[in-house]
Amino acid sequence: MSEKRSLPMVDVKIDDEDTPQLEKKIKRQSIDHGVGSEPVSTIEIIPSDSFRKYNSQGFKAKDTDLMGTQLESTFEQELSQMEHDMADQEEHDLSSFERKKLPTDFDPSLYDISFQQIDAEQSVLNGIKDENTSTVVRFFGVTSEGHSVLCNVTGFKNYLYVPAPNSSDANDQEQINKFVHYLNETFDHAIDSIEVVSKQSIWGYSGDTKLPFWKIYVTYPHMVNKLRTAFERGHLSFNSWFSNGTTTYDNIAYTLRLMVDCGIVGMSWITLPKGKYSMIEPNNRVSSCQLEVSINYRNLIAHPAEGDWSHTAPLRIMSFDIECAGRIGVFPEPEYDPVIQIANVVSIAGAKKPFIRNVFTLNTCSPITGSMIFSHATEEEMLSNWRNFIIKVDPDVIIGYNTTNFDIPYLLNRAKALKVNDFPYFGRLKTVKQEIKESVFSSKAYGTRETKNVNIDGRLQLDLLQFIQREYKLRSYTLNAVSAHFLGEQKEDVHYSIISDLQNGDSETRRRLAVYCLKDAYLPLRLMEKLMALVNYTEMARVTGVPFSYLLARGQQIKVVSQLFRKCLEIDTVIPNMQSQASDDQYEGATVIEPIRGYYDVPIATLDFNSLYPSIMMAHNLCYTTLCNKATVERLNLKIDEDYVITPNGDYFVTTKRRRGILPIILDELISARKRAKKDLRDEKDPFKRDVLNGRQLALKISANSVYGFTGATVGKLPCLAISSSVTAYGRTMILKTKTAVQEKYCIKNGYKHDAVVVYGDTDSVMVKFGTTDLKEAMDLGTEAAKYVSTLFKHPINLEFEKAYFPYLLINKKRYAGLFWTNPDKFDKLDQKGLASVRRDSCSLVSIVMNKVLKKILIERNVDGALAFVRETINDILHNRVDISKLIISKTLAPNYTNPQPHAVLAERMKRREGVGPNVGDRVDYVIIGGNDKLYNRAEDPLFVLENNIQVDSRYYLTNQLQNPIISIVAPIIGDKQANGMFVVKSIKINTGSQKGGLMSFIKKVEACKSCKGPLRKGEGPLCSNCLARSGELYIKALYDVRDLEEKYSRLWTQCQRCAGNLHSEVLCSNKNCDIFYMRVKVKKELQEKVEQLSKW
């Protein structure tokens, strides 16, 4: 809280004729218009008795009830509605949180166990003698009844393939046995056996003959990598076999190898038949699961995730959030700063309401309707009890917002500092300690991010921040910004420096903090449900076959690898271990037909290829297994077009007559499965099942589209530029062929009213102007043209008419906007692509102005109104009337830069100035301020700019942010000259702050007259002698200005109170993603300045 300044009481006499509308009583009070202070009137002009005066309550709760009854926030009302769910739970009774007990008569010889496995990991199970191996894969899961399971799958040996030596004695079993003995002497008895098998390599077509391979089984899974290295580097010396090194095959992790061979996919159901599994004895159990069993891998039954086995078990999902009490000016550090509250919300997958809502608090806390409060005298006790709560509740999924990089590591480090030794054991394995591992995740699709990984065995972790960063491109990823974007609501955002004040207050202020903390725990659960994060990732794990945990920790390639291994297993095919390395090889991308730029006030029909790249791969049989060369063609006497084709870029692939490729088979299955899922989705009525089916069809679509990218990844598991470049080459020829076919058929010469013109084409679509002004006619022609062009290409390539644009503004390649129509009666939306209005690296003002301009031009057809709005915006920028929140630019912080970047320089400055700053992967908000320094040195934190009265660089925002995007929109309509003319500004005066040195050191600063701005003489008041005669008039105007600002500040204050849901307490919110916050700070600053000016009268 800022220090209050006491101003003297002053009585002022005002003539009736000067202020007929005002009362004659004016008094001056002390004021504190800090961000966290209530809008107490400084100049109280009392027009009537109905004027309300607010009294500041500070941080301590008062007995005075200003509003009659305490108002609850919307969130508290939600909690109140849930209250009946907790009627049967006694306060402080953890037993009510436990899972349903197992039947007392449970007998493994009488009951099958079917469970949905949610996590898998390799481990060692002592005391199990199953085919001389103690290595197991542990599957954690949940039954349909909600019982937790740990299933140890035993007996599976890891293996790799090598080509059998090209030697006469390579098939001699005695020689093979000697080689096994040699390997065991070399690798400490790590080899179990060698089996001779017939396989084909996935790489290249050389005929249909299978070749001999050795399948080498190892005793310990980790020995595969050592053995693989020895084979590939030629370190083995036996009968001259492999002395020059050889390629090894099927390089895949042990856990995934078992899942592939057993037909288990991620998040699928497994059945353990009665009599085939054994219960782990109580004294040998290592987990807290209700059922802990072991089974040989040959005896388990894996169910495909379809039909009756597509449902989801009643998974327990726990969302939590913590609050820490930091020191002044320092971001909380676990070595010094306590955890003061932990809020928890627990729900069942598919349920509408959470069945547990509680807060663990340090010190007392007033009750919260619909929630349980567990108060503790010491932090050690709170942390220990929270850990016990986790064990009792036994969540299957732990979610939150930034829990991976902050909450969980902070709790572990804090418990370590306090020596709470039992705390880091809240996973499902009793003796496995939770530990932090720091890493850097980097991929082309997701960028580079610093992350911390904590092993919580048996419990899935789904950090909604990481999920949203992967799946959505937003300007800001704060919980506030994300909630506003997806849920349409804001939340109070209390700065960490204020949290200590609330904690050190009383039980009421701690209650306010608890409600805040509880909402931060509840929002991730709502976001997960809204975005179907758990459902979509479950279906992605099922479709691609990988464990759920891979989806957040790994990139895209492992998903395709898993599908390839599964299909190869079916058809006796092995995959070579390719040495992944960067390559400079490039291939030509998709064709973009040169756009005919302009504004089209006639319908533009858009023809789209349905799943273009997957369709090309299927139609032309493009695959690793079908790739061949000229020598193979000659050796096998293959006939062109019948046995093989030459792609547009010169690569050879055999046709389906010779062999159907694995990739086309996978794609065909994915697309067919998606059609089935979409059909089931249309027929399904149950909302949760609909969500599951929708998640499945999305996962199938994404998986099909990622296969092409997998082949083109030069740094990857199995790159093949012959495939990826052939796909894009076919795509280019198809786009050009479509253009030619449409323009040749739909022309006046063939009896049509107009000559059709393809105005633009990009990757998988072409935009056609048929010439008609009638929208329905254009849509009918588009449908007809799509059917006609589809006949020119091989199945399953299909061109569809999906939409028309009318009107249509074509600016450049990959940049256009238009009204989007799927039926002629009503447009669907205003669609944009590639414009600054949908980009994240420009300020929101650009998006606001462009959207408004496009709306006026395309929807209202009011070009003059659009131009007037642009001129008005330019004027507002020049006169500093644009709210600073609209000028914020946001960019992601990368680890390294060749040249200084504004946001990176600011991040370092913030760390030096405030002790804490953005991390790699975070988005940094900044504005550009005035001055003559280099641009990267003029990036500044928006709040710092407001608080220190620093002026932004108007010219930068006009020329570097707004000018080019707006000109690109209006120039096609009004011409380049007039469009550029709107941004011609002769001069802009920018206040860059005080200057020192040079001539400035001889200049003395003096006060200026509040009316004429002339210099004041010593001893003169706010007005110079020339303006003194107008003192009364000017004073009344100043009073009006102050009153207007007070009224505005009160409205903003009330708006913030309503958002926080508490109209009787201080506004503590510092949400930097909220326009109201910046407006409140700015008005507060202006009000303080006006009050100080008025005090000089």
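Backbone N, Cα and C atoms are what each Cβ position is placed from, and that goes for glycine too.
Some features that Swiss-Prot has for this protein:
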type    : residues                   : note
MUTAGEN : L612 to G                  : Increases rates of C-to-A transversion substitutions
MUTAGEN : C1009 to A                 : Impairs iron-sulfur-binding
BINDING : C1009, C1012, C1024, C1027 : Zn(2+) binding site
MUTAGEN : C1012 to A                 : Impairs iron-sulfur-binding
MUTAGEN : C1024 to A                 : Impairs iron-sulfur-binding
MUTAGEN : C1056 to A                 : Abolishes iron-sulfur-binding
BINDING : C1056, C1059, C1069, C1074 : [4Fe-4S] cluster binding site
MUTAGEN : C1059 to A                 : Abolishes iron-sulfur-binding
MUTAGEN : C1069 to A                 : Abolishes iron-sulfur-binding
MUTAGEN : C1074 to S                 : In pol3-13; synthetically lethal with mutations of NBP35, DRE2 and TAH18
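All features noted in Swiss-Prot, drawn onto the structure.
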{"residue": "L612", "record": "mutagenesis position", "Cβ neighbours (10 Å)": "23"}
{"residue": "C1009", "record": "mutagenesis position", "Cβ neighbours (10 Å)": "19"}
{"residue": "C1012", "record": "mutagenesis position", "Cβ neighbours (10 Å)": "12"}
{"residue": "C1024", "record": "mutagenesis position", "Cβ neighbours (10 Å)": "19"}
{"residue": "C1027", "record": "Zn(2+) binding site", "Cβ neighbours (10 Å)": "16"}
{"residue": "C1056", "record": "mutagenesis position", "Cβ neighbours (10 Å)": "23"}
{"residue": "C1059", "record": "mutagenesis position", "Cβ neighbours (10 Å)": "21"}
{"residue": "C1069", "record": "mutagenesis position", "Cβ neighbours (10 Å)": "24"}
{"residue": "C1074", "record": "mutagenesis position", "Cβ neighbours (10 Å)": "22"}
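According to DSSP, C1024 (mutagenesis position) is assigned to coil rather than to any helix or strand. Each residue in K1010, S1011, K1013, G1014, L1016, L1023, S1025, N1026, L1028 lies on the same chain as C1009, C1012, C1024, C1027 and has a C-beta within 8 Å of the C-beta centroid of that Zn(2+) site, without being one of the site residues. Cα of C1074 (mutagenesis position) to Cα of L612 (mutagenesis position): a distance of 41 Å. Checking Cα-Cα distances from C1027 (Zn(2+) binding site) against the mutagenesis positions (L612, C1056, C1059) with a 10 Å cut-off leaves nothing; none qualify. The mutagenesis positions near C1059 (mutagenesis position), taking a 10 angstroms Cα-Cα threshold over the set L612, C1009, C1012, C1024, amount to none. On a Cα basis, C1024 (mutagenesis position) lies 6 Å away from C1009 (mutagenesis position). DSSP gives C1069 (mutagenesis position) a strand state.
Taken residue by residue with DSSP, C1074 (mutagenesis position) is part of neither helix nor strand, so it is coil. Between L612 (mutagenesis position) and C1012 (mutagenesis position), the C-alpha separation comes to 70 Å. C1069 (mutagenesis position) and C1056 (mutagenesis position) are 8 Å apart (CA-CA, integer value). C1024 (mutagenesis position) sits 8 Å from C1012 (mutagenesis position), taking the CA atoms of both as reference points.
Rounded to a whole number, the C-alpha distance linking C1012 (mutagenesis position) with C1069 (mutagenesis position) is 39 angstrom.
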